[in-house]
Amino acid sequence: MGNRGMEELIPLVNKLQDAFSSIGQSCHLDLPQIAVVGGQSAGKSSVLENFVGRDFLPRGSGIVTRRPLILQLIFSKTEYAEFLHCKSKKFTDFDEVRQEIEAETDRVTGTNKGISPVPINLRVYSPHVLNLTLIDLPGITKVPVGDQPPDIEYQIKDMILQFISRESSLILAVTPANMDLANSDALKLAKEVDPQGLRTIGVITKLDLMDEGTDARDVLENKLLPLRRGYIGVVNRSQKDIEGRKDIRAALAAERKFFLSHPAYRHMADRMGTPHLQKTLNQQLTNHIRESLPTLRSKLQSQLLSLEKEVEEYKNFRPDDPTRKTKALLQMVQQFGVDFEKRIEGSGDQVDTLELSGGARINRIFHERFPFELVKMEFDEKDLRREISYAIKNIHGVRTGLFTPDLAFEAIVKKQVVKLKEPCLKCVDLVIQELISTVRQCTSKLSSYPRLREETERIVTTYIREREGRTKDQILLLIDIEQSYINTNHEDFIGFANAQQRSTQLNKKRAIPNQGEILVIRRGWLTINNISLMKGGSKEYWFVLTAESLSWYKDEEEKEKKYMLPLDNLKIRDVEKGFMSNKHVFAIFNTEQRNVYKDLRQIELACDSQEDVDSWKASFLRAGVYPEKDQAENEDGAQENTFSMDPQLERQVETIRNLVDSYVAIINKSIRDLMPKTIMHLMINNTKAFIHHELLAYLYSSADQSSLMEESAEQAQRRDDMLRMYHALKEALNIIGDISTSTVSTPVPPPVDDTWLQNTSSHSPTPQRRPVSSVHPPGRPPAVRGPTPGPPLIPMPVGATSSFSAPPIPSRPGPQNVFANNDPFSAPPQIPSRPARIPPGIPPGVPSRRAPAAPSRPTIIRPAEPSLLD
């Protein structure tokens with residue numbers, strides 16, 4: 001016969017477990033451990049066995065449980081047991097389980113009453129149990145026997161405390177009825193770890209072995225030595241019953257008959273016995289499950305909310321709906337167009353704070369990278385002067401010219417304009433790369449439909465490539481237009497007269513320092529990369545770039561200036577990235593081979609990314625610091641020709657040089673303005689319009705709709721998993737709601753005055769016998785409950801001593817007298833209120849037993865009373 005209450009809980013817990021396992025999680029109910037604590041031969045193992053409903057633990061007289069037994073009950077469809085020390089063997093006969101426990105105990109402790117703290121781990125799989133842990137502990141003893149060590153008492157207590165200290169442990173404090181309750185070590189230990197008494201249940205065993213005429217009624221009614229959760233009396237099988245193979249069913253029937261027939265217990269028979277103990281423990285398990293439900297519910301609700309948004313699109317999913325694929329295709333294409341436009345035009349909705357979007361990158365190309373590429377093709381001064389001198393001489397031919405020729409200016413300008421084609425085409429290529437990258441990022445949302453994604457990328461990329469050709473043609477046309485007519489009447493053009501005076505004005509301007517406010521072009525952190533380790537190694541500084549100088553400071557407060565470097569004769573060159581470095585480096589050097597900083601001919605400045613390097617280079621260009629040119633030509637001849645010019649030719653070269661500078665600046669300004677406009681119109685805006693208006697038609701013509709909208713296996717699995725998870729979460733929440741409504745929590749009993757457990761050191765000499773207490777407790781309960789119970793009770797016992805004090809004493813005079821003095825204020829231990837509660841059926845022979853006990857009372861108790869009162 002199993003534990004019916006526990007079997008009723010099994011479906012409830014299984015529902016929860018199934019609900020959680022369906023969402024791929026485990027339901028951690030963490031049901032309480034049930035630990036049985038008590039003295040030797042108190043009946044601990046029998047109590048535990050009755051709770052499980054199986055006969056499998058060793059029992060007998062003396063110390064039988066000599067190692068802790070950790071019994072794990074695990075719900076399973078088949079019934080068997082296995083030990084941790086021999087996992088490979090499954091026990092289906094529980095007699096063999098008992099024999100294995102005895103054998104394993106002897107293997108570690110020997111056969112001569114030895115004790116070991118090493119636990120035996122037993123797992124019992126059964127369809128009739130919950131997932132619980134039960135602990136059978138060795139009995140508390142004070143005197144070592146056999147192979148037991150001298151400190152056996154402390155060893156056992158430490159062992160017990162390890163198991164019952166856990167907050168979720170229920171403690172069954174087992175005390176036999178024929179022993180002293182006030183000195184119960186089990187209750188004392190429980191009080192240490194559970195001072196509020198919330199998880200301690202008193203269990204009184206061996207009620208059938210009490211002396212005739214004595215009972216434990218007041219203890220079981222929680223009037224004498226009360227506990228918060230009270231006491232439950234049980235009657236276990238005797239050793240004779242066990243040897244006679246009396247099963248648990250018959251034992252429970254005999255127990256019930258005992259309580260119904262006993263005059264002291266029949267009125268509370270429904271609150272006594274193993275079934276009531278099972279019911280009480282099962283109610284504690286129910287309470288624990290209910291207490292766990294709010295945490296589980298909030299956990300499930302948070303998961304459900306996180307899934308709501310993702311599941312919203314799947315809720316109305318109908319695989320057999322003929323319009324489903326059409327709707328999905330339209331929705332996907334529209335979403336792709338919206339995402340593409342947001343990434344290009346920018347949007348305040350869901351801004352990416354980790355990296356630049358496509359539109360921001362294209363903006364950087366237009367206004368940082370492209371101007372930098374234009375300045376990079378800046379002509380070399382010596383080469384330009386040589387070309388101008390050759391042009392002037394070739395135009396004059398054999399004649400000696402008196403005036404500066406216009407044709408030389410036009411020839412040089414046209415040659416410079418042609419050089420603009422390369423940076424302009426490179427700008428288009430950079431924009432195309434960003435557009436294609438943006439398309440791929442936007443199609444990532446189409447990953448559910450691989451064929452649709454592939455076709456969308458192909459069609460849009462093909463269109464961008466088509467627009468690339470037209471855009472490049474248009475840009476080349478712009479350059480050809482600039483080359484076709486040199487407009488020397490432009491309002492920004494300096495003209496011949498101004499060109500001749502420009503050199504003088506520039507020299508004067510350089511001689512007079514700028515008294516106005518210096519314009520700061522850029523600020524930021526840079527690392528000087530080539531300072532030797534001997535001088536501190538590479539270090540990060542705060543750099544400030546103006547139109548005249550480059551300064552660096554210790555930090556961004558700009559209070560402690562480290563150095564200021566004038567920009568005259570400075571240029572930029574690229575530096576290869578170090579093998580072990582993740583920094584991107586460029587260098588600044590002096591064209592006149594002078595040191596730029598201390599003993600360094602160049603300073604290497606490091607940034608975290610190539611984009612930062614390009615941005616700094618563009619800033620240096622604005623300040624007039626240009627990139628280094630490759631000197632592929634023979635400079636010796638150039639120098640000879642340059643320096644061999646006569647003064648008149650030199651003046652003409654200088655004039656044309658200034659005119660070329662002025663006109664090329666006008667063209668650069670125009671190209672810098674027209675390039676972004678041309679690319680935006682011919683490429684970006686056209687691509688957006690194509691996606692919005694024509695992409696869908698191209699998709700329909702490129703492939704069958706069914707093949708386009710075939711889901712990937714991963715996406716179908718993901719959708720199914722998400723929907724299953726969503727419904728499982730809702731089902732689990734419904735189950736939790738059902739459990740909450742179908743079960744009832746038992747309220748915690750109110751606190752009781754259990755100071756007797758704390759004062760047992762002073763009471764311990766007196767109370768020796770609980771059975772007797774049940775005979776004369778009516779006068780004693782007030783003594784325990786009230787703060788000053790003694791005085792009012794003194795007169796009552798005096799009158800009652802002769803007539804009602806004897807019945808409990810005859811069987812064990814000594815212990816009875818000691819127990820009678822549990823109340824230090826009552827000189828005579830018996831209270832006269834008992835007669836009214838004694839059933840009329842008390843045997844007439846009881847009075848004859850009273851006389852022997854009376855003489856022993858003064859001898860044992862009276863000498864101890866004064867010290868107790870003190």
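Glycine is no exception: its Cβ is also placed from the backbone N, Cα and C atoms.
Nope, none of those substitutions made it into this model, it's the original residues.
What Swiss-Prot records for this protein:
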DOMAIN    28-294  domain 'Dynamin-type G'
BINDING   Ser41, Gly43, Lys44, Ser45, Ser46, Arg59, Gly60, Lys206, Asp208, Asp211, Asn236, Arg237, Gln239  GDP binding site
MUTAGEN   Arg399 to Ala  Does not Affect stimulation of GTPase activity by CTTN
DOMAIN    519-625  domain 'PH'
MUTAGEN   Tyr597 to Phe  Strongly reduced phosphorylation. Decreases receptor-mediated endocytosis
DOMAIN    653-744  domain 'GED'
MUTAGEN   Ser764 to Ala  Reduces proline-rich domain phosphorylation by 80%
MUTAGEN   Ser764 to Glu  Abolishes midbody localization and shows increased multinucleation
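Feature annotations (Swiss-Prot) mapped to structure.
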residue: Ser41; record: GDP binding site; CB count, 10 Å: 20
residue: Lys44; record: GDP binding site; CB count, 10 Å: 30
residue: Ser46; record: GDP binding site; CB count, 10 Å: 25
residue: Asp208; record: GDP binding site; CB count, 10 Å: 16
residue: Asn236; record: GDP binding site; CB count, 10 Å: 25
residue: Gln239; record: GDP binding site; CB count, 10 Å: 11
residue: Arg399; record: mutagenesis position; CB count, 10 Å: 7
residue: Tyr597; record: mutagenesis position; CB count, 10 Å: 18
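On the backbone, the CA of Ser41 (GDP binding site) and the CA of Arg399 (mutagenesis position) stand 137 Å apart. Under the DSSP three-state reduction, Tyr597 (mutagenesis position) is assigned to strand. Residues in the domain 'GED' (653-744) partition by DSSP class (helix H, G, I; strand E, B; coil) as 83 helix, 0 strand, 9 coil. The two recorded residues, Lys44 (GDP binding site) and Tyr597 (mutagenesis position), have Cα atoms 90 Å apart.
The predicted model assigns the domain 'Dynamin-type G' (28-294) a mean pLDDT of 82.
Cα to Cα, Asn236 (GDP binding site) and Arg399 (mutagenesis position) are separated by 139 Å. Rounded to a whole number, the distance between the Cα atoms of Tyr597 (mutagenesis position) and Gln239 (GDP binding site) is 102 Å. Cα of Tyr597 (mutagenesis position) to Cα of Arg399 (mutagenesis position): a span of 51 Å. Between the CA atoms of Asp208 (GDP binding site) and Arg399 (mutagenesis position) there is a gap of 146 Å. Across the domain 'PH' (519-625), DSSP assigns 16 helix, 48 strand, 43 coil. In the three-state DSSP classification, Asp208 (GDP binding site) falls within a helix. In the three-state DSSP scheme, Ser41 (GDP binding site) falls into the coil class. DSSP classifies Asn236 (GDP binding site) as coil under the three-state reduction.
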